[in-house]
Every structure is written in structure tokens, then in C-alpha cells.
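Per Swiss-Prot, the features are:
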- Gly348 to Arg: In mg439; defective molting (MUTAGEN)
- His590 to Tyr: In mg364; causes a blockade of the molting cycle; 56% of homozygotes remain trapped in the larval cuticle when grown under standard culture conditions; an additional 22% arrest development but are not trapped in the cuticle; survivors develop slowly; increased permeability of the exoskeleton (MUTAGEN)
- Gly597 to Arg: In mg417; defective molting (MUTAGEN)
- Gly597 to Glu: In mg435; defective molting (MUTAGEN)
- Trp688 to Arg: In mg434; defective molting (MUTAGEN)
Amino acid sequence: MRNLNLILFTALAAVTYANVQPHDISQNGAVKDGNHLRIDLNETSSVELMDKWLSQAFSGLMAAVASKKIAKMPAEHQNIVQQCSKDAKDVREHAKCLVKLLDAEKSGKLGRKQYQKVVKSPETIVLPENPKMLTKKDLEKAENAGAAENNENLEWIGSFGTARAKRSYKVVHRDSYALRSTDDVDGMTKLAKSLTNTVRAMKNKTERAEPWVEAVGRIKKLGEEAKREKKNREVMKKRLKQMIDNTPAEFVDPRKPVALKQAEMEDENNEIAKLMRKKEADEIRVPLKFLRKAVKTALMLGGQNVTDFDQKTLKMVSPRMMSIVPEQEDESLFNLLSPSLFSLHDEGEGIEKLTSLPHLLKKLDNHGQNAWMDFIVEAAGVSDEVTKTEKVFREKKEKELRGTDGVPLYFTKENATKILGNEEKSKIEVFEDLDKSYSEEQKKKLNDDGFAFLTEKQMERLYGKESPYKHTKALKKFKRLRDDPEKYIEKDIRALAEAEKFRVARRADIVSSPFILTPLTFASAPLSNTFIVLSPLVLSPITLSPAVLGPIILSPWVFVPLILSPRVLSPLIVNPLVFSPIILSPLVLHPLILVPGVFNPIILSPLVLSPLILSPQVFTPLILSPFALNPLILTPMVGSPLILSPFVLSPIILSPQALFAVVLSPYALSPLVESKLIAAEVVLSPSWLS
């Protein structure tokens with residue numbers, strides 16, 4: 001396959017692959033180890049996991065590219081590309097879907113939607129350097145471009161606009177100045193401070209008093225954070241859906257659909273709760289409906305517009321007292337005798353601003369105003385409620401990131417250092433520095449497109465001499481790709497689509513890695529083109545895992561059934577088998593050499609060119625398993641009948657058979673050569689040339 005240069009994803013995956021150190025395992029699954037969970041993987045599982053991660057990384061990048069370009073397509077074409085991506089079975093097929101998208105874009109089929117007219121106003125008017133080249137049209141553009149800027153400095157008198165001149169500052173000269181001291185504070189200010197201290201003493205508060213401005217600022221910050229979180233939640237749901245729709249089912253991170261479903265269920269539960277609250281409110285609002293109708297009738301008689309009045313919220317004789325944020329203009333709200341009075345801010349309009357406490361306290365100096373505002377905020381318990389709300393908000397966020405026992409569901413620098421050592425700490429610090437170095441443009445690209453490109457300085461930090469991920473060759477290559485990197489991504493996607501197959505690298509052989517209680521299901525990849533040496537299998541069934549070129553040497557099997565797992569060119573050599581039946585698993589070119597066995601029935605599993613050599617067997621019957629070119633050589637057998645298993649060209653050579661039977665198994669060209677039969681029967685099994 002062509003050398004791929006996908007920026008960042010390939011490099012990170014390669015670095016991670018290089019640093020994996022798989023361990024031998026005694027059991028498989030999550031194990032509680034102190035304050036963390038440990039999942040032990042053998043070498044095969046580690047390689048398979050890395051293969052999966054790399055495939056997900058490539059598919060993730062391609063899904064991000066598709067999400068960016070697919071927005072320009074009509075809805076029906078979007079569905080075609082998304083369905084193609086969902087049906088893809090591997091990275092190569094996914095890349096082919098992307099190539100169709102890229103080709104359509106190049107051919108101009110992904111232009112603006114039909115009948116959509118885009119009008120773009122230039123931000124800057126560029127005029128020719130030579131004044132003689134100016135045309136009347138150019139001058140009109142220049143005049144119109146500056147009109148908006150000039151209008152900002154106009155003061156209108158009737159229908160005439162006059163430019164406002166900048167006011168000059170008047171300089172005052174004095175012979176001396178008097179500095180204020182604490183004794184100069186007026187009585188009202190002292191009273192406010194005294195009242196504030198009294199309230200704080202009653203609440204047993206000893207910490208620094210929080211100014212009212214800070215309390216109001218915290219409230220605004222909480223409100224903005226709640227809005228931002230709601231917006232981020234919607235963006236996250238949209239992004240997850242796009243990534244899932246544009247990623248093959250094979251490579252979808254299983255956590256993403258779960259997260260999307262969970263988010264949707266939470267939203268549904270919130271909506272249900274709102275509807276229930278609304279229903280309860282409706283039950284007690286029956287008398288209020290008469291009031292609403294009366295108000296509506298009065299307004300109609302007064303000649304006022306009552307359009308959509310029934311859909312509006314009626315606020316009647318319900319003044320807001322000491323509000324902490326300004327009243328928002330809301331067209332869905334009908335306000336009747338419900339002003340905002342004595343607000344703690346000086347914003348808003350009309351009565352709200354005139355009656356606000358900062359406005360009423362303007363007769364006092366700044367110290368007096370702030371002192372009385374501090375008292376009012378403290379007496380009302382605003383700071384305490386803000387602190388409680390912040391605590392609830394913080395605990396909710398922390399709860400989402402921790403397990404039921406309070407253990408974080410993620411690696412922190414502290415626990416990673418404790419578990420994995422200082423080397424892993426240095427790796428985490430590299431990514432901490434990298435995260436802090438992102439520019440606003442990079443953050444925007446990450447949010448909008450799902451990927452961004454590193455600067456040379458960032459690449460130096462990640463792959464340079466001082467980094468634990470030091471990779472000089474990769475660094476040089478990535479620096480060369482800084483010119484139009486998206487072109488290289490497109491080039492590599494096309495290379496993936498044309499490749500015959502996609503693999504990380506040649507699979508390493510599995511050596512000295514026991515499999516205990518480790519079911520191998522759909523494990524064709526790690527069992528093919530791999531030597532398995534000195535790796536016993538115990539209680540580890542192999543199911544739906546065909547294997548090609550996967551010899552197993554010096555690796556005994558104990559209670560390892562082979563089910564629906566054909567094997568080709570995968571001999572077993574010096575490999576004892578105990579209670580390991582072979583069921584619905586044809587063996588082709590699969591010799592068994594020095595493979596003694598006990599209780600290993602072969603059922604519905606044809607054998608071709610799979611001789612048993614020096615492999616004594618006890619209670620290993622062949623049932624409904626025809627075989628050809630499958631001699632038994634120096635392989636004595638006890639209690640191993642052939643039942644409904646025709647065979648041809650399969651002589652039995654120097655292989656005594658005891659308690660042996662051939663039942664309903666015709667055979668041809670399969671003579672007995674120096675092989676004594678003891679207590680043997682042949683029933684309904686004709687033979688030819690044997």
C-alpha cells in the first residue's frame with residue numbers, strides 16, 4: 001500500500017503503537033486495582049486493539065472531511081453518501097465513498113443548491129494604483145464603502161447631518177488637593193457598613209465580604225455558562241450524529257451512539273418533566289383563564305391589538321422586586337402593572353432604570369452607593385444562593401466524569417503518574433502544552449471541521465528532541481506537508497481507496513502469550529498470517545474465526561472447541577489437544593504433527609490434505625466428516641471410530657487401531673499398511689481398491 005501521510009492521526013497512532021507493551025495475562029476482563037480498573041491484554045488482543053484504533057482514526061478523519069463537504073450537497077445526495085459510508089466494511093471501502101464525494105465536488109456537482117442566490121458584499125474595495133485607470137463604477141464603490149463609517153460620526157439636525165467634532169478636555173489647575181480618609185465617610189455609608197457587618201455576624205461569616213458587583217458578575221457568569229453548555233450540548237449531538245452517519249458501522253466508536261442516545265433521552269425526560277409541570281399548572285389555572293379572557297376583552301374594547309394574546313404569558317400585578325439581572329424584552333410576554341422595582345443593577349429601560357437602587361443611591365458618593373448595595377445583597381442572601389448554585393453545577397459536572405464509586409473515568413496526570421510512572425507523565429504534559437498552544441483559528445477549525453493542522457512550533461513540541469514522542473523522520477515529513485495540507489489528505493484518501501488492503505504493519509508473531517478464559521470470536525485477523533508459539537489456550541473457545549497461514553506450535557489446547565472456524569495452511573505442530581472438539585470447521589492443508597489428543601471429536605468438518613503424523617488419539621471419533629488425501633502415519637488410535645465419514649486416498653500406515661469401527665463410511669484407495677486392528681468392526685462401509 002502506498003505510504004500514507006495523513007497528518008496527526010497517522011503519527012499519533014504510530015507513536016501509540018510503538019509504545020504499546022502488551023503483558024501476559026492470567027485472566028481477561030476488568031480488575032479493580034486500588035483506585036483504578038485494569039484490563040490486561042495479551043499481545044494478540046493488543047495488536048487487534050491498535051488495528052481497530054487506527055482504522056477508527058482514519059475513518060474519523062474521513063468522516064470529518066465528509067461532514068465538511070457534504071453540507072454543500074442536496075439532501076438526496078447527502079443520503080447516498082451517508083448510506084455508502086454506513087455500508088462500508090473497512091477503511092478502503094469508506095475511502096471509496098469519499099472519493100465519489102471529492103470527484104463530485106471537482107466536477108462542480110456540489111455547487112450551491114438550485115435557485116439559491118448568494119450576495120456577498122466586499123469588506124474591502126481595492127482600487128487600481130494608477131488613478132487614470134479609475135472608472136466611474138470604482139469611484140461609486142469607494143464612496144459607498146465609506147458611507148457607513150462616515151454615518152457613525154454624523155449628528156442629525158432635522159434632515160441634515162453634521163459631523164461631530166471631538167470634544168476637548170478642560171484642564172483644571174489647583175494649588176492644593178485634599179485626600180479622603182476613613183473619617184470623611186458620611187453617616188449613611190457608616191450605617192450601611194454596620195448593618196452589613198451585623199448581618200454577616202448573624203450568619204457566622206468570617207471570610208472576606210464579597211462586593212455586590214462580584215456577586216452579580218458571578219450570577220451573569222453562571223447564566224452564560226448554562227446557556228453555553230446548552231448550546232454545546234446541541235452542537236455535540238449534531239456532531240455525533242454527523243460522525244455516526246458518515247462512519248462505517250464497523251468503525252463507529254460504540255460509545256458515540258450510546259452518548260447520543262443518552263443525550264436524547266435526557267432531553268426527552270426534561271421535556272416530559274416540563275409537560276408534567278405544565279399539566280399540573282394548567283389544572284390550577286382554570287380560574288386564571290377567566291381573568292385572561294377579561295383582560296383580553298378590556299384590551300379589545302380599548303382598541304389595542306390582541307393578536308396572539310392567547311399564546312403570550314400574562315404578567316399582571318406581579319412586580320419584580322430587587323431583580324439581579326435586567327428584564328429581557330420578550331414578545332411572548334404581556335406585562336400589565338408588573339414593573340421591575342428596586343433592581344440591584346442600573347441597566348434596563350424606563351421604570352426599571354429609574355427605580356433601580358444604584359440610580360436611587362446616586363445622591364450618595366460611590367462609597368455610599370456600594371456600601372448600601374453590599375448590605376442589600378448580603379441581607380437578601382444573594383451570595384449564598386450563588387455559591388449553592390455553583391456547587392450544584394460543579395457537582396453535576398463532576399458526577400458525569402466519575403464512576404459510581406467516585407473514581408474518575410479518565411486518566412489524570414496524578415493517577416497516570418502513580419500507575420504508569422514519570423514517562424507517561426511527560427507524555428501527558430506534552431499534550432497539556434499542545435492544548436494550551438492552540439490558536440483561536442485552530443480552535444474554530446476543530447469546532448467547525450472536526451480537525452485542524454499543527455504549526456511548525458507545535459509539531460516541534462510533539463515530535464522534537466525534547467519530546468517523549470521524538471520522531472525526527474516524521475517531523476521532517478510533516479514540515480514538508482505544511483503547504484496546502486488538505487490536498488495531501490485528499491491524496492491519501494484516494495490512495496486508500498485504490499489500495500488492495502489496509503493494515504497497520506506486518507503482524508507480530510504471538511510468542512509466550514497464554515490465552516486463559518479468553519474466547520476468540522471473529523478473531524480471523526490475529527489468527528491469520530501469524531505464528532503462535534509457546535502460547536497455551538485454556539478454556540478459550542475459537543468461534544467464527546477462519547484462519548489462513550496461522551501455524552500453532554508448542555501451544556497445547558485444553559477445553560478449546562473449534563467451531564465454525566475453517567483453517568487453511570495452519571498446521572498444528574507439537575501441540576497436544578485435550579477436550580477440544582472440531583465442529584463445522586473444515587481443515588485444508590492442515591497437517592497435525594506430534595499432536596497427541598484425548599476426547600477431540602471431529603464433527604461435520606471435512607479434512608483435505610490434513611494428515612495426522614505421530615499424533616496418537618484417544619476417543620477422537622470422526623462423525624459426518626468426509627476426508628481425502630488425509631493419511632494416518634504412525635498415529636495409533638483408541639476408541640476413535642469413523643461414522644458417516646466417507647474417505648478416499650487416505651491410507652492408514654503403521655497406525656494400530658483399537659476399539660475401532662467404520663460405520664456407514666464407504667472408502668476408496670485407502671489401504672491398511674502395517675496397521676493392526678484390535679476389536680474393530682466395519683459396518684455398511686464398502687471399499688474400493690483398498
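Including glycine, each Cβ sits where the backbone N, Cα and C put it.
The noted changes are left out; the structure has the residues it started with.
Structure with Swiss-Prot features highlighted.
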{"residue": "His590", "record": "mutagenesis position", "Cβ contacts under 8 Å, 6 or more apart": "Arg567, Val568, Leu569, Ser570, Pro571, Leu572, Leu607, Leu609, Ser610"}
{"residue": "Gly597", "record": "mutagenesis position", "Cβ contacts under 8 Å, 6 or more apart": "Pro576, Leu577, Val578, Ser580, Ser615, Pro616, Gln617, Val618, Thr620"}
{"residue": "Trp688", "record": "mutagenesis position", "Cβ contacts under 8 Å, 6 or more apart": "Pro666, Tyr667, Ala668, Leu669"}
Q: Work out the three-state DSSP category of Gly348 (mutagenesis position).
A: coil
Q: Count the Cβ atoms, other than its own, that fall within 10 Å of the Cβ of Gly348 (mutagenesis position), considering every protein chain shown.
A: 20
